[in-house]
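Among the features that Swiss-Prot reports, GTP binding site is placed at 13-20, 60-64, 118-121. The mutagenesis experiment Cys196 to Ser is recorded by Swiss-Prot, whose note states: Affects the membrane location. Cys203 to Ser appears in Swiss-Prot as a published mutagenesis result, with the remark: Affects the membrane location. Here Swiss-Prot describes Cys206 to Ser as a published mutagenesis experiment; the accompanying note says: Affects the membrane location.
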Amino acid sequence: MSASKFIKCVTVGDGAVGKTCMLICYTSNKFPTDYIPTVFDNFSANVAVDGQIVNLGLWDTAGQEDYSRLRPLSYRGADIFVLAFSLISKASYENVLKKWMPELRRFAPNVPIVLVGTKLDLRDDKGYLADHTNVITSTQGEELRKQIGAAAYIECSSKTQQNVKAVFDTAIKVVLQPPRRKEVPRRRKNHRRSGCSIASIVCGGCTAA
């Protein structure tokens, strides 16, 4: 029996956007109500997705500037990044382009990304919205996905567990079934550009790199 394929999944994003809560929720099926560590301990377990078993390794990172020099050490060998921002924090949304994409493309230029908007429960809470109107919409999240060329965009809530499993199932699928980005040989003068069309469809409309 062959060994399960190992997939290293690294979560990145601003501090306090809920990366660690999301990981704890995914691995324990419950929302942490007491102490929440700054960084989640590395986790590894066999996971079944679409009938295929993989060994999923989860790596958490601290988003604060104090860890900027150490954080890239976690990127080595990564198969997929889960890049998170908070749906109730415009600053964390803007930092995806300002901070995180430059960092990821510098240290891991060819690793695919799943973009995740966290704290969905608060964005959908009418009581919360009464005092906080500067939230990120689904349309804005999808626009950002296209801008950075992420393979997928998912909104989730660790508190209600909505879509948390979908985040990591999607990350696994992206690694197992990467978008086709083969270029048509240039020696053929009458090529049909079919490679670009396929990549766009598989990626859900994103532009192939």
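Along the chain as shown, residues are numbered 1 onward.
A Cβ is built for glycine as well, from the same backbone N, Cα and C atoms used for every other residue.
Recorded features from Swiss-Prot, shown on the structure.
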residue : record           : Cβ within 10 Å
Gly13   : GTP binding site : 25
Ala16   : GTP binding site : 15
Lys19   : GTP binding site : 27
Thr61   : GTP binding site : 22
Leu120  : GTP binding site : 24
Checklist outcome for this item: DSSP, reduced to three states, assigns Gly13 (GTP binding site) to strand
Checklist entry - So, in DSSP terms, is Thr61 (GTP binding site) helix, strand, or coil? => result coil
Checklist outcome for this item: DSSP says Lys19 (GTP binding site), in three-state terms, is helix
